[in-house]
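**Q** Per Swiss-Prot, active site, proton acceptor is recorded for His48, and the stated evidence type is experimental evidence. Swiss-Prot lists 44-48, Arg121, Ser129, Tyr184, 218-223, 244-246 with the feature 3'-phosphoadenylyl sulfate binding site, giving experimental evidence as the kind of evidence. The annotation that Swiss-Prot gives for the mutagenesis experiment His48 to Asn reads: Decreases sulfotransferase activity (at pH 6.27). Does not affect sulfotransferase activity (at pH 7.5). Annotation of the mutagenesis experiment Asn72 to Trp in Swiss-Prot: Increases sulfotransferase activity (at pH 7.5). Quoted from Swiss-Prot for the published mutagenesis Leu99 to Thr or Val: Decreases sulfotransferase activity (at pH 7.5). Record note (Swiss-Prot) on the mutagenesis of Ile236 to Ser: Increases sulfotransferase activity. Quoted from Swiss-Prot, the note on mutagenesis experiment Glu237 to Ala is: Markedly decreases enzyme stability, both apo and ligand-bound forms. Markedly decreases sulfotransferase activity (at pH 7.5). Quoted from Swiss-Prot, the note on mutagenesis experiment His239 to Gly is: Has little effect on sulfotransferase activity (at pH 7.5).
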Amino acid sequence: MTDEFLWIEGIPFPTVYYSQEIIREVRDRFVVRDEDTIIVTYPKSGTHWLNEIVCLILTKGDPTWVQSTIANERTPWIEFENNYRILNSKEGPRLMASLLPIQLFPKSFFSSKAKVIYLIRNPRDVLVSGYHYFNALKQGKEQVPWKIYFENFLQGKSYFGSWFEHACGWISLRKRENILVLSYEQLKKDTRNTIKKICEFLGENLESGELELVLKNISFQIMKERMISQSCLSNIEKHEFIMRKGITGDWKNHFTVAQAEAFDKAFQEKAADFPQELFSWE
C-alpha cells in the first residue's frame with residue numbers, strides 16, 4: 001500500500017487528484033476570505049452528508065441545486081489540483097470542502113473570520129468505511145486485506161494519515177468562534193437540532209417548512225438516488241461504495257475481539273485529552 005501513497009510533509013495522500021506543489025501552495029498562498037465557509041473532515045466521516053446539509057440550508061431546503069450540480073462543483077475540495085485555481089478566481093462568498101489536517105490547511109484561515117465546520121466520527125466506523133471505499137477504488141487491483149488495513153490505520157499509514165492527529169488538531173481549535181465541531185453520531189441521533197445548530201453558526205434562519213424540506217432531502221436513500229442520477233453528469237460509476245450504508249456501529253460487524261481491544265488501547269493512549277462530549281458513540 002505504501003507505493004500508492006503520495007507523501008507530503010509526512011502525510012500519505014492518494015496519488016490521484018493531489019500534488020505536492022498544489023498542497024503546499026494551498027497551505028502557503030491560498031487566501032481564505034472572511035465570508036468563506038469550509039467543511040472539513042477526515043475521509044469517510046460523513047463528508048458527503050454534511051456537504052448536502054449545508055447546501056440545502058443555503059437554498060432554504062430547495063433541492064434544485066443539489067439535484068442539478070455535482071458535489072465537487074457545489075463544495076469544491078480546496079486541495080484538488082483542478083479546483084485550486086478555479087477557487088482562486090471565484091468572486092463572492094465561497095463554500096468549500098477539505099480533508100486537510102491543520103498543519104497543511106491554508107495559513108490565511110487562522111487570521112480570518114471564515115467559518116469551518118469540522119465533523120468527527122467514531123474512528124472505528126471510519127476505519128471500516130475506509131476499508132471498503134479505498135479497496136473498491138482499486139477496481140481489479142490487489143485488495144488490501146482487512147487485517148493489514150486495520151494495522152495501517154492504527155499506525156497512521158492510511159490515506160490522509162493518522163485519524164488521531166487529524167482529529168486532535170482540529171478539536172484543539174473548537175473554542176474559536178469561527179469553528180464548529182460536530183459529531184456524526186449526534187447528527188445521526190438528533191438531526192433536526194444539529195441542523196439548527198449549523199444554521200445558527202452560519203447565520204442562516206430556516207422557517208419550519210424549510211427545515212422539513214432539508215430533512216426530507218438528506219435522507220440516506222434520497223441522497224443515494226440523487227448520486228445515482230448524477231452519475232451521468234460526472235462519470236461517477238462508484239456511487240454504490242461512495243455511500244455504502246450510512247449507519248453507526250458497523251465496526252462491530254468487522255472487528256475481532258482482539259482488534260476491538262487493540263483499538264481501545266490505542267484510543268486511550270492517543271485520544272485521552274479529547275472532549276468526552278463529542279464521543280456519543282457505542
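Even glycines carry a Cβ here, placed using N, Cα and C.
Where a substitution is noted, the model still shows the residue that was there originally.
Are these features on the surface or tucked inside, and what are their neighbours?
**A** The number of other CB atoms found within 10 A of the CB of His48 (mutagenesis position), across every protein chain shown, is 20.
The 10 Å shell around the Cβ of Lys44 (3'-phosphoadenylyl sulfate binding site) contains 27 further Cβ atoms across the protein chains shown.
DSSP assigns His48 (mutagenesis position) to a helical segment in the three-state reduction.
Neighbour count (other Cβ atoms within 10 Å of the Cβ, all protein chains): 16 for Asn72 (mutagenesis position).
In the three-state DSSP reading, Leu99 (mutagenesis position) counts as coil. Of all Cβ atoms in the protein chains displayed, 23 besides its own lie within 10 Å of the Cβ of Leu99 (mutagenesis position).
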**Q** What's the CA to CA span in angstrom from Ile222 (3'-phosphoadenylyl sulfate binding site) over to Leu99 (mutagenesis position)?
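**A** Given the Cα positions, Ile222 (3'-phosphoadenylyl sulfate binding site) is 25 Å from Leu99 (mutagenesis position).
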**Q** Applying a 10 Å Cβ distance cut-off over all chains shown, what neighbour count does Ser129 (3'-phosphoadenylyl sulfate binding site) have?
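**A** Its Cβ shell of radius 10 Å holds 22 other Cβ atoms.
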**Q** Tally every other Cβ atom lying within 10 Å of the Cβ atom of Thr47 (3'-phosphoadenylyl sulfate binding site).
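**A** Result for Thr47 (3'-phosphoadenylyl sulfate binding site): 23 neighbouring Cβ atoms inside 10 Å.
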**Q** So, in DSSP terms, is Ile222 (3'-phosphoadenylyl sulfate binding site) helix, strand, or coil?
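**A** Helix, per DSSP.
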**Q** Fewest other C-beta atoms within 10 angstroms of its own C-beta: which of the binding-site residues Ser219, Ile222 fits that?
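**A** Lowest Cβ count within 10 Å among the binding-site residues (Ser219, Ile222) is Ser219.
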